[in-house]
Amino acid sequence: MQTRKIVRAAAVQAASPNYDLATGVDKTIELARQARDEGCDLIVFGETWLPGYPFHVWLGAPAWSLKYSARYYANSLSLDSAEFQRIAQAARTLGIFIALGYSERSGGSLYLGQCLIDDKGQMLWSRRKLKPTHVERTVFGEGYARDLIVSDTELGRVGALCCWEHLSPLSKYALYSQHEAIHIAAWPSFSLYSEQAHALSAKVNMAASQIYSVEGQCFTIAASSVVTQETLDMLEVGEHNASLLKVGGGSSMIFAPDGRTLAPYLPHDAEGLIIADLNMEEIAFAKAINDPVGHYSKPEATRLVLDLGHREPMTRVHSKSVIQEEAPEPHVQSTAAPVAVSQTQDSDTLLVQEPS
């Protein structure tokens, strides 16, 4: 439960480690140390901070980009790895919460992952991006409804989304309905397709982060990364595709529940920390005017259904557990098991749980 009235937070704007996990872990710990030296309680990293965003899938044909696949897979983060334990131990040693963005390696697949590690080194939750964006689907698998999660911490109720999940109204509402107080908004660099697609720009996506705060009456900590010349060299960006990815693209910010920016922006090609003090009492003022999952909602007109049924790719069935069912009576139109439906407290979000 929340015990702090003021939370000092840091949003990272820095260059990712260019598909080098070991170097990335070192940099993660160093940035966490810098944030703690500034008195921060929480540090937030951008989308796929480890081992870096897979820009290669946007820069050429799928057959061309495959040459990066093995390296990217090998340097992605497993949550049961020594690398992850190093970061968790650093959180404990430094006494800081770490909201991490990473390419998660699980078995033979990758997922766009995020997790929250508390100041005791315990992972409070991990989640996966529900639907990777466009060509990201050639790299990453999908998440589940259970990944729309908000957890109670001493900092407040904390949840997270990745990148263009902030353009998904239903996913946002699922978090609003869990009374999120601090929102983690993980973004990559905004230097991709800067001349071709305004929707990918920092201007548009920082506006999405800002409106998230206003809609949800929460603090939004938006973290991003910076593309360097070393990144361009690694990805063989040359005359044929120079306009597709450029140096810079950083845009990190912390927004108040009324949409105010709480610190100055850094230059787009600069590395550093955006730091602000979050006065948690501001949430009550914002909620008094607009609470879309409370007094400003109309559940009899519109409501969200969150289906928490989880489907594994394999189900083990033992013969002794198989029960032969009697044939249904002629008048029975459906043999489907009933679905349990519950409504979250003080919310117009329905939770649907499949029968076990």
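Just so you know, glycine gets a Cβ as well, placed from its N, Cα and C.
At each noted position, the model has the original residue.
As a whole-number mean, the pLDDT of the domain 'CN hydrolase' (7-280) in this prediction is 97. Residues annotated as domain 'CN hydrolase' in Swiss-Prot, with sequence analysis given as evidence: 7-280.
The Cβ neighbour count for Glu47 (active site, proton acceptor), using a 10 Å radius over every protein chain in view, is 28. What Swiss-Prot lists as active site, proton acceptor is Glu47, and the listing cites sequence analysis.
Around the Cβ of Lys129 (active site, proton donor), the number of neighbouring Cβ atoms within 10 Å comes to 28. The active site, proton donor feature in Swiss-Prot is assigned to Lys129; the stated evidence is sequence analysis.
According to Swiss-Prot, the mutagenesis experiment Cys162 to Asn carries the following note: Increase of activity. Secondary structure at Cys162 (mutagenesis position), taken from DSSP and collapsed to helix, strand or coil, is strand. Within the same chain, residues at least 6 positions away in sequence whose Cβ sits under 8 Å from that of Cys162 (mutagenesis position) are Glu47, Gly101, Leu112, Gln114, Lys129, Ala186.
In Swiss-Prot, a mutagenesis experiment is listed as Cys163 to Ala, annotated with the note 100% loss of activity. Non-local contacts of Cys163 (mutagenesis position) by the CB criterion (under 8 A, 6+ apart in sequence, same chain) comprise Glu47, Leu112, Lys129, Thr133, Ala186, Trp187, Pro188, Asn205.
Summarising the annotation, Swiss-Prot assigns active site, nucleophile to Cys163.
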